[in-house]
Amino acid sequence: MALPSAFLNPFVPSPVTANPRTKFARVGKGFNVSCLIKTEQTKSAVTETGVSPATKEVNEPSLSTVLVNYSADWDPYNATSTPIYQTATFKMKSATEFGEYYYSRNANPTRHTLEALLAQIDNAKFAYCFSSGMTALTSVCELVSPGDEIVTVEDIYGGSYNFINNLIGRKEGIVVKHVNTSDLDEVKRNMSNKTKLVWLESPSNPQLRVSDIRSIAKIAHAYGAILFIDNSVMSPVLSNPLDLGADIVMHSATKFIAGNSSCIGGSIATNNEELGNKIHSFQKATGCALSPKDSWICLEGIKTMALRVQEKQRNAQLIAEFLASHPKVTEISYPGLQSDPGYELHNSQSKGPGSVISFKTGSLPLSKQIVEDTKYFSMTVSFGGVGSCICLPWYTSHSSIPDSQKLKVGLTRDLVRLSVGIEDVEDLVMDLQNVLSIQPQF
């Protein structure tokens with residue numbers, strides 16, 4: 001949502017409620033260590049050189065520190081865990097005057113706290129939380145009008161494909177073009193003065209194909225189009241698409257943000273006030289905002305997001321290397337492998353390869369056996385939780401895409417998608433090694 005002043009600089013209390021114990025203050029899009037002395041904020045640093053604290057540059061805290069120490073400065077009781085405002089309404093100041101909060105469909109303090117934090121870590125001015133990733137995507141599609149065109153990555157999440165082709169494209173007369181966005185020339189050939197939205201996933205789901213976000217941003221903007229990035233595979237820990245030229249970034253909060261597969265949610269972030277206002281209006285009018293309780297679950301989960309992402313990625317790298325060397329694996333996609341075609345480009349626009357891997361065996365019976373017989377990989381859809389997951393996208397997350405379209409983009413029946421968790425990596429590798437060693441039953 002468009003954030004009140006108290007949320008734009010969430011570590012800085014208002015002059016009325018300043019607390020001398022407050023240690024962090026946001027400055028622009030970075031952070032400075034600060035201390036509040038008698039409600040007067042001054043930059044300070046502990047040094048051994050005698051340099052004046054007023055002139056000593058202070059290092060910014062890491063993302064892990066920010067996520068753990070983030071708190072709601074509006075809370076009069078200074079709770080270490082953000083309170084859940086589980087209420088439908090708030091009492092008015094008078095018969096003719098609302099307070100800052102009056103109806104939770106429009107605004108809620110618990111959700112505001114999460115939105116403020118997500119805006120901060122996405123390097124955005126505005127952030128909005130929705131009841132699911134799909135409702136977040138719906139808010140973006142509301143920016144497109146009949147007669148407009150959408151250019152989208154061809155290797156796209158099945159739910160997104162179904163939505164923009166069957167619900168938006170067919171009903172509203174919007175032309176949807178599925179393009180190999182790893183090929184900049186193909187992107188250019190499909191752009192026109194009717195293109196309103198360019199829709200990317202990088203890496204894509206499930207084949208983890210990498211697109212040049214910086215270059216595509218320039219192409220989109222040359223045609224006056226909006227560049228939208230579904231960043232769910234990466235999380236704000238590993239990628240900040242707004243810094244690369246994107247206009248809107250989306251996350252499925254269900255995944256890395258909440259982190260425990262315990263709630264459904266989505267988020268949108270942008271630096272464009274006009275786009276932000278339109279998305280916020282959609283959020284309020286349709287009643288699709290994230291509930292106070294689910295906002296709280298995300299706030300609790302996000303505290304460990306940086307650590308979880310780091311551990312999951314470490315495990316995924318080792319598992320990808322194991323799979324790449326296994327004779328029964330015919331093809332593997334993971335941008336952390338030097339052999340991956342998107343390796344260098346991905347490294348230039350992200351902080352790591354993430355924890356999602358896809359691979360092929362050339363045999364549906366073998367792939368089916370791997371999915372069904374692993375011990376520590378839950379046979380389920382989604383990704384980004386603490387536990388490892390495994391599925392066949394053809395039959396699950398991408399089942400709504402026509403078979404011909406799946407085959408066209410290389411998504412075959414035997415493709416296995418892994419979401420690597422935080423378990424002991426030796427256990428995970430041994431688990432995969434065991435199922436790969438068993439002869440499949442035809």
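Cβ atoms are placed via backbone N, Cα and C, with glycine included.
Although substitutions are noted, the structure shown does not include any of them.
If you draw a 10 Å sphere around the CB of T254 (pyridoxal 5'-phosphate binding site), it holds 23 other CB atoms from the protein chains shown. Feature annotation from Swiss-Prot assigns pyridoxal 5'-phosphate binding site to Y103, R105, G133, M134, S252, T254.
Sequence-distant contacts (6 or more apart, same chain, Cβ under 8 Å) of F98 (mutagenesis position) comprise M92. For F98 to N, Swiss-Prot lists a mutagenesis experiment annotated as follows: Reduces catalytic efficiency 6-fold and 4-fold for mimosine and cystathionine, respectively.
In Swiss-Prot, the entry for mutagenesis Y102 to F states: Reduces catalytic efficiency 6-fold for mimosine, but has no effect on cystathionine catalytic efficiency. The structure shown retains the original residue. In the structure as shown, the Cβ atom of Y102 (mutagenesis position) sits within 10 Å of 15 other Cβ atoms.
For Y102 to E, Swiss-Prot lists a mutagenesis experiment annotated as follows: Reduces catalytic efficiency 10-fold for both mimosine and cystathionine.
The annotation that Swiss-Prot gives for the mutagenesis experiment N162 to R reads: Reduces catalytic efficiency 1.5-fold for both mimosine and cystathionine. Sequence-distant neighbours of N162 (mutagenesis position) (same chain, 6+ residues apart, CB-CB distance under 8 A): S400, I401. According to DSSP, N162 (mutagenesis position) sits within a helical segment.
Mapped onto three states, the DSSP output places C263 (mutagenesis position) in coil. Under the heading of mutagenesis, Swiss-Prot lists C263 to I and annotates it as follows: Reduces catalytic efficiency 3-fold and 1.2-fold for mimosine and cystathionine, respectively. Reduces catalytic efficiency 1.2-fold and 2-fold for mimosine and cystathionine, respectively; when associated with C-295.
Quoted from Swiss-Prot, the note on mutagenesis experiment K284 to N is: Reduces catalytic efficiency 4-fold for both mimosine and cystathionine. K284 (mutagenesis position) counts 16 other C-beta atoms within 10 Å of its own C-beta, drawing on all protein chains shown.
Look at C288 (mutagenesis position): DSSP puts it in coil. The C-beta environment of C288 (mutagenesis position), restricted to residues of the same chain at least 6 apart in sequence and closer than 8 Å, consists of F130, S131, S132, T135, T138, S139, F282. The annotation that Swiss-Prot gives for the mutagenesis experiment C288 to S reads: Increases catalytic efficiency 1.8-fold for cystathionine, but has no effect on mimosine catalytic efficiency.
Looking at Swiss-Prot, the entry for mutagenesis of S295 to C says: Reduces catalytic efficiency 1.2-fold and 2-fold for mimosine and cystathionine, respectively; when associated with I-263. Other Cβ atoms within 10 Å of the Cβ of S295 (mutagenesis position), summed over all protein chains shown, number 26.
Between the listed recorded positions, namely M134, C263, the fewest other CB atoms within 10 angstroms of a CB are found at M134. Of all Cβ atoms in the protein chains displayed, 15 besides its own lie within 10 Å of the Cβ of R105 (pyridoxal 5'-phosphate binding site). Counting every protein chain shown, the number of other Cβ atoms lying within 10 Å of the Cβ of G133 (pyridoxal 5'-phosphate binding site) is 25. Annotation note: S295 (mutagenesis position) sits in a helical segment as assigned by DSSP. For K284 (mutagenesis position), the spatially nearest entry among the recorded positions Y102, G133, M134, S295 is Y102, judged by CA separation. When the C-alpha distances from S295 (mutagenesis position) to the recorded positions Y102, Y103, S252, T254 are tabulated, the minimum falls on T254.
In this view, Y103 (pyridoxal 5'-phosphate binding site) is surrounded by 13 other Cβ atoms within 10 Å of its Cβ, with every protein chain counted.
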